[in-house]
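**Student:** Pasting a structure below so you can have a look.
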Amino acid sequence: MASGFFVPGLESKYNTKEIRESMLKSDKAKIDSSFKKLESLEQEKSAWQLINRKISTLNSLAKELTSLNSPFNLMSGNSSNSEVLTLSTRYGSKNETHKLIVDQIASADVFLSSNFDPKKVTIPEGDYIFLVGKKEINVKSNGNIDLLVKDINNKGKGFLSAKIVKSDKNGNSRFVLQSLKEGKENKLVIKGEGLSFAKQIGILSELKTNFNPNLSDIVVNQSSSNNKLAFENNGLVLNPLSEVSIEIPEDIEITSRSKIKFEVKYFDTGLEEPDSKIIFNPGGATFKDAKVESEDSVVDLGSDLKTPLEKKYIQMNMVKICSKEGSLELPLINISNNFEEVEVDVGALSNLEEINIENKANNKVIVISNVEIFDPKNRDGHLPINAKSFAENAKIKFDGVDVERDSNVINDLVPNVTLSLKKPSSDMVEAKIEPDYEGIKRVLLDFIGAYNEVLAEINIVSSNEDQPNNQKSNIVEELTYLSDSQKEEAYKNLGILRSEFLLKNLKSKLESIIFKPYVTSDPNFSIINQMGVFTNSISSSGGLSRYLRLDEKKFDESIRNNIDNVRELFLYDLNGDRVYDNGIAKMLGDCLSPLVASGGVIYNKIKNYDLKIFNQKNKVEDYKKKYEDRERKVEGELNTLDFTVKRMKDQENTLKAFDFNQRNK
């Protein structure tokens, strides 16, 4: 602030600069003092904000440990071969291990056409019907193959997709139909004009793969005195030592996958089946010489009311397949005394001509029904020619039990665990559901680190250290993890809140929570140092720093081998009401939440600083204004003095000149 006042030759003589500074000294001191107070308030607020952030972080970690999503409540799913099987866990999963073999993964129907030139093929017009399981997709074609693909994709969203893929440089393409649903119940069936189109471009074969032989005709044509057959209740009865022959029609295509399935049962000769009917005679009635006789009453009890038979089985080689090259007797079949469905592979011989079913027992009667020869890969009797994959269920052995599912994502085998099948393998895969040891360790390390940072900030702002000649602080220097900027801020905050009893009481409370014993299932495991967390009570400065330290080996072993007690040490439900009542994390959260919550103690302190800083800024501005006013007044007075001195000097010179002239007269 320049005075603008200078008297040549008199500045030093009258000390006008010193006079000016002396006159403004008290006003300048008020500005400096109020500004320092403002800086101090802003630094104190910054210190409280830093403490608030550190405490909030520690409180959040305490809340995380006691929440439903606590790593103590979550399990980790680990597979011994993630290329075959992976697993993910949800809340509520248990610590368990299972052994699985993935025999087959679930797949969907993907059918390709033969090569064709889209420009030369004629697309049938009309209704194209596609079934994916029970979902029907109806598309009307106008003869344009590109529009057909577009309509299939629009109407088949989530169920069916179609595309045309260029297959060579000669302009040929292949039509691809892909079911978007896995599982054998979601077979892709093509009907309507779509069936004609599929046959035309080589998606489906012209030949059929399935047929149902007429059992009554077989009985009529093949029964004899030496081959006693009968047709009763839609079933073909093979008496002892009888057989039937099922000829394969010429229009039926038999493949290596072809099977015969039928329902079969047996009963011993001379024994009738238990009757499901009750027959009784209600008698007659006579009235005035008129007599009425009643007919027998028949009550059909139905199958549910039949006298149940004890289920028994016999074994028999009863299926033989024949071709021009010879015949082959198929393996034993288990036959029950109640109807059960059996399937037998019949595709072992090429050019199959007939299938024989024989009753080789001389004291058993065999009954068969619902006979069908089929290819399991057929679609409504037609065989896909260029199938990339077929709709199949996933098949696994789960702890030795055969299991089928229609998806590779299985949620219902292990509670709250999802198994994801990747590929089949004959190797056994071990699926472990176990505590998330790494997740627990990570959060506990974060918790310990956050606790130490809270303690460090309290130690810094509460410090009573003297720093003569800018001597370094032991409290700050022992915090080796601080960056240069953080260390600079720490020195600014050193001792700034040393009069705050709240922080001293908080430190004492935190240490009490951390180091006191807690109730766990193991009376020999109740304090934190038993899991490898301890404190070196004396800091490098000779004070009580009480920072937490780790015995890493003991810490890791406790988490890995004693996880239940570690959990109880941090969060414990005393009465089984699923609400945590005790433990380090629980008690720490209860202590810290009221401090940092909106309206809490520290929150309000920071808010109060906003008002103090606002008022102090006004005070600084007020002192500056008063200083400027005072400065202008002083400058005015000194300028007046300057003018007076100049006039006096001029008068002095005038008088000297007058005196000189008088003497020279």
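Backbone N, Cα and C atoms are what each Cβ position is placed from, and that goes for glycine too.
So, quick note: what you're seeing has the original residues, none of the substitutions.
For Gly126 to Arg, Swiss-Prot lists a natural variant annotated as follows: In strain: 212. What Swiss-Prot says about the natural variant Asn227 to Asp is this: In strain: 212. What Swiss-Prot says about the natural variant Val264 to Ile is this: In strain: 212.
Give me the local environment of each listed feature.
**Tutor:** For Gly126 (variant position), other Cβ atoms within 10 Å of its Cβ number 16.
Of all the Cβ atoms in the protein chains shown, 14 others lie within 10 Å of the Cβ of Asn227 (variant position).
Listed in sequence order, Ile333, Ile335, Ser336, Phe339, Glu340, Val342, Ile366, Val367, Ile368 are the same-chain residues six or more apart from Val264 (variant position) with CB atoms under 8 A from its CB. When secondary structure is read from DSSP and collapsed to three states, Val264 (variant position) falls in the strand class.
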**Student:** Could you measure between Asn227 (variant position) and Gly126 (variant position) for me? Cα positions, answer in whole angstrom.
**Tutor:** 52
